[in-house]
Amino acid sequence: MQAEILLTLKLQQKLFADPRRISLLKHIALSGSISQGAKDAGISYKSAWDAINEMNQLSEHILVERATGGKGGGGAVLTRYGQRLIQLYDLLAQIQQKAFDVLSDDDALPLNSLLAAISRFSLQTSARNQWFGTITARDHDDVQQHVDVLLADGKTRLKVAITAQSGARLGLDEGKEVLILLKAPWVGITQDEAVAQNADNQLPGIISHIERGAEQCEVLMALPDGQTLCATVPVNEATSLQQGQNVTAYFNADSVIIATLC
């Protein structure tokens, strides 16, 4: 759904940038002239000059400087800061539109989570399995550490291995919201619980679909919370697997990748 979302930026409780002013800056950049830029933007020269003057006064850096020449007289040039403001404004406008699109595209997405929202409309990875969770515990060994993650369903817990350096850099302390990434080839599927118990993590579920290839099989598994887990296993390990079976997915702590907002 394409919505008209008008972005307004204020500094010191005064208007700094809006669609009209950004349009003016873009036309000045193209024409090299305040008067021509104002004409192309559909506003008067006085209004254009007043807007530029106010933006220059509010900002820590000058946005528009006088220059010789320019189409239509009144030569002007955008500073690097002015150019970056346009880029930032356009980027924020895109983010707003993508955030609004989430309302119609994904009804299940929690909108009270900044990490969930950002990852939904800006983060794309090759990992088929992605879950949101919260750090509940972390040991502090010297080199390799382990964190416990409670997933968004409030029941499922996973153990994840990290380096001590990564734990400190990402601030992976208790209460930190994280995104769990798990690639399909790193997941095993079995009906034998004893086999699954040898791994750090086990997730029970029901096989919902199997795509059999020449060398690999893609197994989709419905988890108790309604989410789908994807695993790719060698053909010889999938001969006994059938749709509708109760199985256990298993994987080790060092197969999991953690992403978060710092």
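Every residue gets a Cβ built from N, Cα and C, even glycine.
Nope, none of those substitutions made it into this model, it's the original residues.
In Swiss-Prot, a published mutagenesis experiment is listed as Ala76 to Val, annotated Partial loss of repression by ModE.
Annotation source Swiss-Prot lists domain 'Mop 1' at 124-191, citing sequence analysis.
Quoted from Swiss-Prot, the note on the mutagenesis of Thr125 to Ile is: Transcription repression by ModE even in the absence of molybdate.
What Swiss-Prot lists as molybdate binding site is Ser126, Arg128, Thr163, Ser166, Lys183, Ala184, and the listing cites experimental evidence. DSSP gives Arg128 (molybdate binding site) a coil state; it is part of no helix or strand.
Looking at Swiss-Prot, the entry for mutagenesis of Gly133 to Asp says: Transcription repression by ModE even in the absence of molybdate. Within its own chain, Gly133 (mutagenesis position) has Val149, Leu150, Leu151, Ala152, Leu158, Glu177, Val178, Leu179, Ile180 as residues 6 or more apart in sequence whose C-beta sits under 8 angstroms from its own.
Taken from Swiss-Prot, the feature domain 'Mop 2' applies to 196-260, supported by sequence analysis. Using DSSP to sort the residues of the domain 'Mop 2' (196-260) gives these counts of helix, strand and coil: 7 helix, 35 strand, 23 coil.
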Reduced DSSP assignment, Thr163 (molybdate binding site): strand
The one of Ala76, Ala184 whose CB sees the fewest other CB atoms within 10 Å, among these recorded positions: Ala184
Those residues of the chain, 6+ apart, with a Cβ under 8 Å from that of Ser166 (molybdate binding site): Leu172, Ile258
In three-state DSSP terms, the structure that Gly133 (mutagenesis position) belongs to: strand
